[in-house]
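Chemist: Questions regarding the structure given below will be posed in turn.
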Amino acid sequence: MEELIVELRLFLELLDHEYLTSTVREKKAVITNILLRIQSSKGFEIKEHVQKPEVANSLPAPPQMPLPEIPQQWLPPDNGPPPLPTSSLPEGYYEEAVPVSPGKAPEYITSNYDSDAMSSSYESYDEEEEDGKGKKMRHQWPSEEASMDLVKDAKICAFLLRKKRFGQWTKLLCVIKENKLLCYKSSKDQQPQMELLLNDCSITYIPKDSKKKKHELKISHQGADALVLAVQSKEQAEQWLKVIKDVCSNCTGTVDSDGPLSSSPVHKTELEKKLSSERPSSDGEGAVENGITTVCNGKEQVKRKKSSKTEAKGTVTKVTGKKITKIIGLGKKKPSTDEQTSSAEEDVPTCGYLNVLSNNRWRERWCRVKDNKLIFHKDRTDLKTHIVSIPLRGCEVIPGLDSKHPLTFRLLRNGQEVAVLEASSSEDMGRWIGMLLAETGSSTDPGALHYDYIDVEMTASVIQAAKQTFCFMNRRVISTNPYRGSTANGYACPSGMALHYDDVPCINGSFKGKKPPATANGITGKVRTLNSQPKKPESVSCVKRTASNAEQYKYGKNRVEAVAKRLQSKEEELLKRKEALRNRLAQLRKERKDLRAAIEVNAGRKTQVILEDKLKKLEEECKTKEAERVNLELELTEVKESLKKALAGGITLGLAIEPKSGTSSPQSPIFKHRTLENSPISSCDTSDTECSIPVNSAAALKRPPSSNNSPCRGHVLRKAKEWEMKNGT
């Protein structure tokens, strides 16, 4: 027993020179307490000194130096508390002593902060007061984190609380290495949960001003949510501020100061603008009043100083007023100068959301055109910073990417792809294409581009929106005042290209009167060019689309024309097949009728069986042909609908394809206008009548067909009659 006690004492002495975890230290303290009680009860203290040389001789490797003195913590409790360690202590770690009863050694409750069991309310911070009257700071004992790889080469590390999205708090191990802030969920993790670059950032210290608040450090990055960390005391906050200032000494940061002692009045103005325009952060917002702000470039550190009671009262009033102003400003946000647009920009906005292809991923970005540049922003509310800016001069606009993204268009410079953009609708795509064509300085007609992945109807919508935006943007470049200029209504055609806006032919071929009448959209039917001269009257003549001169007003839409021609040829082929089927069915029905009559005549004879077999085969063939005829009718109806859409879009596209009489679209706009030309109304000479006004293409397409000329009634009655005749036979 004596040898065991001596060996145990030596083992405990060796453990004194080793690094122990909190669990091992607790066990060591328990064993030491038991050993002291055994020694005091059996009186082994004297015997140990007598037998110590003998035991030492029995050891295989006796120590060459005398054993160290017994530490104070092994002595009875009457000798005093255990000594304090001299090693450096990490932040956020302490051991709390529990009151001891007589005859017992002190026990320690170790807090290693490695679990999420800690409450998000963080009440221990709320109970602290800065004055510290009658209180002593808790001593921080060393922890196992001090020798981990996580904190190696770290400038500072501590367990801090991070403010979450809905005001809750979560505990993280925060470490600053080089120029990064690494946040670990636990000291056992090898990968950080969050990594934040301290370049170009601003850090703000917000002291605790009530029991519901904490000492907070707010780290802000442009274009990202602020990171809010809670520290235990003002001293700890100053340490972190100093370290971050040293880390960012070679970087440029933004100033987020609200103090009256700021070195430049511009900083205060910028902060007030930011407070009035920024949205509430997901990590929570804290006011900067009575705070300390450190600029990341290390050149400036603004501190608020307490002054007299009068100044304190004025500060409180100022803080209250700012809070009220901020609450009111959340509902009514005054747009910044970047967000404000002129009245001309409101008509055709030069900004909007687009999907941008970046690193094989589609991301939604707020895009706007300004000063011949396409600027990408992360969000609509963040216009002070941009992700990338692309100069548009010299670029080429090409619609289409693949069939999965039909509303895509690309920007090319010298054959190299600069940007791939996707719109949300055909109108939006046309607006952006027209806008980019105008800003790039291109003389390409929006209708001359090839739209390979969208159908005819959508192509018409894209081209119409592109041409309107194209003319509008060029009109803004030519005339600073949209209501004053040499062109009609401020519209002009770029690079000497004639603008084909009204594609519907003018009735009777000319206008009567000195002034050309305006269309429904306020755009004159007379088309001018930038370099229009009196010597060339054909450049300013009105657009007249008839069968003779339709070829010269084509928009280069070879693909759309090919589709329409293909549909027409397919319709003709289906009509021929339908006619052949109809003749064959009529022949089969006649043969069937004759066979039935022959069976009635030859009833009871041997030939009746042969005739019945022929009748069965004939019935089967009739059913097959009838099913084929029904499928043919369905296919023909579908082709007619497609052809009708193609011919309706031909007005906007300027196609030289005309509907055939008696085919799918007898009520197409071209057919209607030809009817009007042959009607008595076309011979009227008054300039104020509706027949002499050129019709806008969009209005003509949106106009519902007249109920008097409905082509469906006779067709339905004819089909019903055919089915009745078939069922009757």
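Including glycine, each Cβ sits where the backbone N, Cα and C put it.
The model shown is predicted, which means the values in this text are computed figures rather than measured ones.
Sharing the features that Swiss-Prot gives for it:
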MUTAGEN   PRO71 to Ala  Abolishes interaction with SRC SH3 domain and decreases tyrosine phosphorylation
MUTAGEN   TYR93 to Ala  Reduces phosphorylation and abolishes interaction with activated SRC; when associated with A-94; A-451 and A-453
MUTAGEN   TYR94 to Ala  Reduces phosphorylation and abolishes interaction with activated SRC; when associated with A-93; A-451 and A-453
DOMAIN    153-249  domain 'PH 1'
DOMAIN    347-441  domain 'PH 2'
MUTAGEN   TYR451 to Ala  Reduces phosphorylation and abolishes interaction with activated SRC; when associated with A-93; A-94 and A-451
MUTAGEN   TYR453 to Ala  Reduces phosphorylation and abolishes interaction with activated SRC; when associated with A-93; A-94 and A-451
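Please go over these features one by one and say how buried each is and what sits next to it.
Modeler: Under DSSP, residues within the domain 'PH 1' (153-249) fall into helix, strand and coil as 14 helix, 44 strand, 39 coil.
According to its DSSP assignment, TYR451 (mutagenesis position) is coil.
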Chemist: Counting Cβ atoms within 10 Å of each candidate's own Cβ, which of the mutagenesis positions TYR451, TYR453 comes out highest?
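Modeler: Per the Cβ count, the most surrounded site is TYR451.
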Chemist: Mind looking up the mean pLDDT for the domain 'PH 2' (347-441) in the predicted model?
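Modeler: Residues in the domain 'PH 2' (347-441) carry a mean pLDDT of 87 in this prediction.
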